[in-house]
Amino acid sequence: MANDSGGPGGPSPSERDRQYCELCGKMENLLRCSRCRSSFYCCKEHQRQDWKKHKLVCQGSEGALGHGVGPHQHSGPAPPAAVPPPRAGAREPRKAAARRDNASGDAAKGKVKAKPPADPAAAASPCRAAAGGQGSAVAAEAEPGKEEPPARSSLFQEKANLYPPSNTPGDALSPGGGLRPNGQTKPLPALKLALEYIVPCMNKHGICVVDDFLGKETGQQIGDEVRALHDTGKFTDGQLVSQKSDSSKDIRGDKITWIEGKEPGCETIGLLMSSMDDLIRHCNGKLGSYKINGRTKAMVACYPGNGTGYVRHVDNPNGDGRCVTCIYYLNKDWDAKVSGGILRIFPEGKAQFADIEPKFDRLLFFWSDRRNPHEVQPAYATRYAITVWYFDADERARAKVKYLTGEKGVRVELNKPSDSVGKDVF
């Protein structure tokens with residue numbers, strides 16, 4: 001087993017953007033398959049779990065897990081590696097990458113920042129649209145791109161429920177809520193917001209931000225419900241695809257719980273989910289080539305404010321069906337200069353990144369696949385967010401077939417009881 005060596009002439013930024021764990025999507029402290037030298041893993045356990053799938057495309061594979069992985073560094077090509085014996089010989093680094101870029105002053109505004117030494121003049125080309133109060137909606141400058149979801153085996157589960165009841169199509173999303181165009185007092189209908197802002201922003205940039213989504217009162221009620229869940233001990237450690245590998249807490253430091261929206265004390269969270277569904281329903285058929293026919297339950301997440309975050313990763317690296325990530329933030333008076341906690345998105349193939357501050361009543365959409373690697377930078381104050389993932393019908397169906405035929409690296413679980421983590425909504 002040969003390790004990748006450092007040196008000049010290393011991979012380009014676009015090549016680095018395509019290097020991630022084939023199983024969980026993690027993008028740091030990678031190990032390279034020493035046989036084909038084109039696939040990467042964050043640990044040997046994930047390599048073993050992915051072998052049944054990977055051996056079909058691994059050059060020189062012999063039908064068994066006979067190849068190993070070596071530590072990957074981004075700064076140079078490695079010499080050709082000899083085919084290792086069936087027993088892997090390289091030790092996995094036990095220290096997971098926890099490095100984050102420090103949040104700068106302007107990084108808290110939801111605008112694009114250039115990665116040094118990119119030209120700052122090329123960084124900002126915001127897409128603005130209706131929002132409530134004095135707020136505005138900003139989409140980052142990025143090609144159609146694609147979390148926070150956890151790469152979590154129990155996230156997906158077959159269900160056949162209808163979308164939750166929601167407001168009349170075209171109506172405002174909440175009685176006293178936002179979605180008002182700048183300078184206007186009349187709420188912007190969900191249909192107009194979806195078709196005139198979200199659809200074009202997503203198709204052009206792959207990232208879309210809507211501020212003052214539901215209004216101060218509704219946002220406060222959602223925050224109260226989330227804090228009540230936290231105070232009553234409903235949150236547990238965020239999970240990875242596999243808990244067999246070490247340092248999972250170094251990879252993600254959040255506490256989470258899963259909500260359907262019908263639980264006692266979660267009625268306003270249910271309203272939020274219905275409002276998200278309204279927007280997606282209006283967008284459906286117009287977001288790329290996706291046909292959205294379901295979603296997960298809501299993942300309510302809390303970073304406790306002790307400097308934890310979530311390292312750079314991809315929500316859906318393996319075609320599990322998730323196509324759109326939708327995140328709602330609950331953090332009043334958030335100051336990223338003091339509290340950090342920025343969601344930084346690295347759109348594939350772009351010299352810029354997008355910094356999204358987790359501001360109160362802010363809604364964020366982005367593609368869930370490999371086009372949008374992202375990280376949550378260390379948070380030094382309690383940071384709350386609610387995330388829902390929407391499924392593409394065709395990719396979801398293919399993922400289920402892969403699971404049923406033994407390609408379990410897709411991590412789709414079927415036929416779970418109704419109180420399990422994930423849920424399809426049709």
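Just so it is clear, glycine is given a Cβ too, placed from its N, Cα and C backbone atoms.
The Zn(2+) 2 binding site annotation in Swiss-Prot covers Cys33, Cys36, His54, Cys58. In this structure, His54 (Zn(2+) 2 binding site) is part of a helix by DSSP.
As annotated by Swiss-Prot, Fe cation binding site applies to His313, Asp315, His374. Counting Cβ atoms from all protein chains shown, His374 (Fe cation binding site) has 25 others lying within 10 Å of its own Cβ.
For Arg383 (mutagenesis position), the number of other Cβ atoms no farther than 10 Å from its own Cβ, over all displayed protein chains, is 26. Under the heading 2-oxoglutarate binding site, Swiss-Prot lists Arg383.
Sequence annotations record features per position, and here Swiss-Prot assigns domain 'Fe2OG dioxygenase' to 291-392 based on sequence analysis. Helix, strand and coil content of the domain 'Fe2OG dioxygenase' (291-392), in residues and according to DSSP, is 4 helix, 57 strand, 41 coil.
Around Arg252 (mutagenesis position), a 10 Å sphere centred on its CB holds 26 further CB atoms from the protein chains shown. A mutagenesis experiment is reported in Swiss-Prot for this position, Arg252 to Ala, and the note states: Reduced C-terminal ODD domain (CODD) hydroxylation of HIF1A.
According to Swiss-Prot, the mutagenesis experiment Cys266 to Ala carries this note: Little change in enzyme activity. Note on Cys266 (mutagenesis position): other Cβ atoms within 10 Å of its Cβ, all shown chains, come to 22.
Experimental mutagenesis at this site is recorded by Swiss-Prot as Cys302 to Ala, annotated: Slight increase in enzyme activity. Cβ neighbours of Cys302 (mutagenesis position) (same chain, under 8 Å, six or more residues apart in sequence): Val226, His230, Phe235, Asp254, Lys255, Ile256, Thr382, Arg383, Tyr384.
Here Swiss-Prot notes a mutagenesis experiment, Arg383 to Ala, with the remark: Reduces enzyme activity by 95%.
Neighbour counts of Cβ atoms within 10 Å were compared across the binding-site residues Cys33, Cys36, Cys58; the minimum falls on Cys36.
Of all the binding-site residues listed here (His54, His313), it is His54 whose C-beta has the fewest other C-beta atoms within 10 angstroms.
For the pair His54 (Zn(2+) 2 binding site) and Asp315 (Fe cation binding site), the Cα-Cα distance reads 20 Å.
Counting every protein chain shown, the Cβ of Asp315 (Fe cation binding site) has 27 other Cβ atoms within 10 Å.
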